Amino acid sequence: MKSYISLFFILCVIFNKNVIKCTGESQTGNTGGGQAGNTGGDQAGSTGGSPQGSTGASPQGSTGASPQGSTGASQPGSSEPSNPVSSGHSVSTVSVSQTSTSSEKQDTIQVKSALLKDYMGLKVTGPCNENFIMFLVPHIYIDVDTEDTNIELRTTLKKTNNAISFESNSGSLEKKKYVKLPSNGTTGEQGSSTGTVRGDTEPISDSSSSSSSSSSSSSSSSSSSSSSSSSSSESLPANGPDSPTVKPPRNLQNICETGKNFKLVVYIKENTLILKWKVYGETKDTTENNKVDVRKYLINEKETPFTNILIHAYKEHNGTNLIESKNYAIGSDIPEKCDTLASNCFLSGNFNIEKCFQCALLVEKENKNDVCYKYLSEDIVSKFKEIKAETEDDDEDDYTEYKLTESIDNILVKMFKTNENNDKSELIKLEEVDDSLKLELMNYCSLLKDVDTTGTLDNYGMGNEMDIFNNLKRLLIYHSEENINTLKNKFRNAAVCLKNVDDWIVNKRGLVLPELNYDLEYFNEHLYNDKNSPEDKDNKGKGVVHVDTTLEKEDTLSYDNSDNMFCNKEYCNRLKDENNCISNLQVEDQGNCDTSWIFASKYHLETIRCMKGYEPTKISALYVANCYKGEHKDRCDEGSSPMEFLQIIEDYGFLPAESNYPYNYVKVGEQCPKVEDHWMNLWDNGKILHNKNEPNSLDGKGYTAYESERFHDNMDAFVKIIKTEVMNKGSVIAYIKAENVMGYEFSGKKVQNLCGDDTADHAVNIVGYGNYVNSEGEKKSYWIVRNSWGPYWGDEGYFKVDMYGPTHCHFNFIHSVVIFNVDLPMNNKTTKKESKIYDYYLKASPEFYHNLYFKNFNVGKKNLFSEKEDNENNKKLGNNYIIFGQDTAGSGQSGKESNTALESAGTSNEVSERVHVYHILKHIKDGKIRMGMRKYIDTQDVNKKHSCTRSYAFNPENYEKCVNLCNVNWKTCEEKTSPGLCLSKLDTNNECYFCYV
């Protein structure tokens, strides 16, 4: 029973206890205006409809129902507003008992939200231990941590990654300067041209916090003024006698505490965003504080107004995790047909609304005058015919590629036994390799040699059948949790065909550490310490608020780091944003050549260009390699450092594009080429800056380097520096020790927990970071690292490593980081406009939902599921390719090789948190609600960009068939402009809909 959530529990969640109550209703949240219920159309009312339910619903649906869910909405592609299912259902209120139970508070999301009656805004209520995040689409992001009473605002109105604290009486949504406050804690308005915060403390206003709507006003308006009658002031919390330090007083009248409830009212009045925050007890108390913390932010008039309010809340109960996302349409003028298509994408759980919306239009019969086209980017619309032709062409790959794909398929079939359940889950033993497999293995490596351009099989001896089998088996064991398409990709790494496979990385490094010394004059071990200095504390007491003393660098304003959904202080993964410049810089392969220093350096400069608003353009690595002023004969075997990279571009003042002078490792060591007239100079108007004398750093002209060893007693500061630079510049260069650590079989998806060395031999790039829970149930963080060993290594060329590493390590895995200090002008001319659909639906990241889980993860309440239960779940989900060997995982004896299952291996201490995650999605418009539900098998599933389990079957009985068709053909369609359209073309019976995958 642990494996599946009860039907009763799901129904309680779906109906949200406001229309059909499962156990009665708590009266919390009605102090100070409005019942803590969902009004304004946010009742998850009777939502009958098609048997499959919402097009946005997860195909898995709810347990005990049909395979595809049961929370009705429109069918895919149905865009007729007259359809009662596609346009939503009228909300009907049902009278129920108001009796509260303790179990009710534990098993449902307690954060309640409701539209305001007379204002464009929302009221949110709940207990003080519940957190949530709100978006005023498309401009404002509000993160509410009620446990610490911490509310932060971010905005896309200004290209900045800095948040502004609600607690601070000063600051700006657009302006980044220190602001001195009057002693009374209230600032005057500084002019309408900038966003200004005004802090006030005032009784709550009934009119602005009325939560009733036209569809259900009576349920909440009756209790709209119960808190305003209180009169006494609440004192600030005092420090206990055992407190080691005196905490500074909070600049808030309302501080959340256990057992209390909160109310946040957010609304827009003319050009002012107003936030009101109130904390109150569960019972009415005449002595309770009646003061409300109010902040007002002036917002510039923009072409695009606020159109939607999206709120995300999270709840964990008995091992089941709920994410609830409600999208309130507040000013949406999008045509009903287009809104239906887009809302279907939202309700499916698809993160890439634009791609899903684009697919929905592509699968329809072509209509050049379709009004929905204007909500896509101009580039996509102009390529519609080309995109359709892309999937209609029947051109096969060349013969060698076709035969290689066929050979890989044959080997994967032959290397596994079929068990009693008819599942291919057991690897065969060496002595079980038959003649047909031996022939296939040699044929496979012969074909691979023909298509490989890395030089692997040209420079090292090819193995025999047994060598190849052992190499492949080792690869499969280290990647036991990969799906079939990922494994097929990894079989294209030519290293698996080597006789001595460990020789593969010998000439794939190439970092030579420069001899540099610390300038002790500028060495200051305390400058990057997170603890506040006495001066900071004194200034804070005087009302001087430093927005962020360590993150505010003089060049921060010159970078476009406004993509808060994909990169912020908590997590950063721009690779998940398919429209981002950085995500379009494809992984490269340095080949059999010691040139990692070039690839890490050029990628760092490429991401800096991206953050300056330029198009994604790769720099020629071969130009840098061959324009070296020293000897060229042994260039591939020497190695160097990023310092030389900077010296070369300063000497020549020119950097051509990769397309001008393509890289081939065999050409490294040739003479520096003559620049052609048509070549593009990517260093045009670029300047290398002089050293900045940063604390704890090695400084030189054009760069700053930080050694992790110098931060041994304060690794948090080292981490903070890297995060800041990644947010601003897109990446940093990192030095690591690869020898005896990283091989061809290295797993990139698992978080590796590795020690470092006192020296380094390889240069890579840190491009992002995130959070995970390790095998001990501890919250941890990792770096996302990009390598230059090609897309068939690691996780498509990337890997993850724990930020801090094991506690016993003498050295961190990241030996050093290097940041270029260069001056490139901002490029505002070629910045592409995003699709207009993002004015109405949030541009979301899978990392956002995973981080929402992580922030609320309770170690004490964790309930990880067994491998056996996971296997059963995967079968229920209909995905036949999730994991090889789950049935017998862990059955091998300690110290002995297991040939009966694919066991996890390596140094990873990460666990895929086997908890069930249900994502409930609601779209509320004109007093009507549409719903969808998505089920994830674990927290890693939450983090995926695509999922074939979102396939839709027009007949529920064909759901498994649709998922299988998607899995089998995903590799074929993955790189197409519209994978959903590509899959649809392969569905000759027209039984499935793939725009949601």
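Note: Cβ is positioned from N, Cα and C throughout, glycine not excepted.
Annotation comment: Swiss-Prot describes His762 (among others) as active site. Residues within less than 8 Å, Cβ to Cβ, of His762 (active site) and separated from it by at least 6 positions along the same chain comprise Arg509, Gly510, Leu511, Ser596, Tyr735, Ile736, Lys737, Ala738, Met742. Look at His762 (active site): DSSP puts it in a strand.
Look at Swiss-Prot and you will find Asn787 (among others) tagged as active site. In sequence order, Val587, Met742, Val764, Trp793, Gly794, Gly797, Tyr798, Phe799 make up the list of same-chain residues 6 or more apart from Asn787 (active site) whose Cβ falls under 8 Å from its Cβ.
Record note (Swiss-Prot), mutagenesis Ser596 to Ala: Lacks protease activity. No cellular location and growth defects in host red blood cells. The unchanged residue is displayed. Neighbours of Ser596 (mutagenesis position), defined as other CB atoms within 10 A of its CB across all chains, total 26. Look at Ser596 (mutagenesis position): DSSP puts it in a helix.
Here Swiss-Prot notes a mutagenesis experiment, Ser596 to Arg, with the remark: No viable parasite.
What Swiss-Prot says about the mutagenesis result for Ser596 to Cys is this: Gains protease activity.
Taken residue by residue with DSSP, Asn787 (active site) is part of neither helix nor strand, so it is coil.
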